[in-house]
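Some notes on the structure that comes next.
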Amino acid sequence: MNGREHRRGDEAARREARSILFQNQDRSIVLIDVPTSIEEAQASPEEVGCDAGPLRKRRRLISSEPPHLPFKTPEPKAGSGGLTESVSDLMIAAAATEALRVLQESYAGPFCLPRVTRPNPLKSAFVPKGSFFLHGTVSSERDRFAAEAPVFDLIVLDPPWPNRSARRKQRNYRVADSLGSIRETLSLIPIAAHLAPDGLLAVWITNKAGVVELLTGPRGLFAQWGLEQVDEWTWLKITTSGEPIVDVGSTWRKPWERILIARRRGSSRKPACRGRVLVSVPDLHSRKPNLRGLFEDVLVPSNKGLEIFARNLTAGWWSWGDEVLKFQQPEYWVES
């Protein structure tokens with residue numbers, strides 16, 4: 001079966017999430033529409049897989065205009081020296097380049113679905129069926145979480161890693177002051193007590209080397225939580241024409257973010273697909289694709305998931321963060 005044949009053409013494919021625009025045969029390369037993945041997360045997986053339910057009313061997420069051309073990014077002057085590509089960056093660049101090649105050769109459709117960019121506010125914030133949220137910081141809600149939260153098959157962390165460019169842009173996007181301060185915050189989360197024996201932890205990370213060491217080092221947070229890294233995924237951001245938003249060989253800026261996946265030590269659980277490359281046309285700043293549909297093997301049949309530092313809700317999941325209702329607010333949605 002080639003890539004074109006694998007696009008949704010048969011009955012099974014039609015029941016897949018609309019947000020998955022393409023995936024190759026071994027599902028190692030996935031083209032995912034960011035806003036649609038969040039729209040689908042407002043309903044249960046069963047409702048997403050059929051024509052009935054809330055999605056039929058097409059509650060739409062307000063999005064930014066998708067980028068049509070790559071971003072301009074400065075590069076060091078020739079001969080400036082001092083900057084070299086890490087082995088990790090070279091490996092990710094190779095995987096990203098291969099994903100772009102597969103898409104070019106095997107996929108002929110659009111790289112993102114039509115977006116709603118004009119607001120038409122609803123009367124109140126939307127809370128998906130079966131969702132539960134803690135609206136507050138890790139420190140303020142920790143005791144309540146420890147007392148009330150169940151164990152989860154999947155925990156997703158999207159920490160506010162230190163980011164000078166985010167602070168410069170002043171997008172009302174809160175980031176930590178330093179790696180030390182974010183480590184202190186993450187150490188407060190009782191991951192070990194609330195991750196199921198065969199559960200997985202997925203952590204969005206930046207490309208800063210210190211972030212990986214903070215999590216995976218001998219004295220890192222994974223060790224503190226009794227976990228071990230089992231996989232790494234890449235989220236590759238592209239334009240509407242399929243080009244990376246910046247060149248994959250750029251020195252100062254990379255067109256990808258990464259997801260580290262960990263399990264309990266001694267567990268045999270692994271993601272169904274290893275080393276995945278998720279490919280998307282990006283949306284609003286800090287808005288990432290919802291991962292629920294990509295971890296079906298972990299979540300079925302329980303759908304017991306948790307997202308920490310969440311900025312939107314997911315049906316059937318717990319969500320926790322001081323901006324947990326941000327993208328559930330009326331100004332971000334319309335019905336069509």
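Note that Cβ sites are derived from N, Cα and C of the backbone, with glycine treated the same way.
Every protein chain shown contributes to the tally, and the Cβ of Asp158 (mutagenesis position) ends up with 20 other Cβ atoms within 10 Å. Under the heading of mutagenesis, Swiss-Prot lists Asp158 to Ala and annotates it as follows: Abolishes the catalytic activity; when associated with A-161.
Looking at Swiss-Prot, the entry for mutagenesis of Trp161 to Ala says: Abolishes the catalytic activity; when associated with A-158. DSSP assigns Trp161 (mutagenesis position) to coil in the three-state reduction, placing it in neither a helix nor a strand. Of all the Cβ atoms in the protein chains shown, 18 others lie within 10 Å of the Cβ of Trp161 (mutagenesis position).
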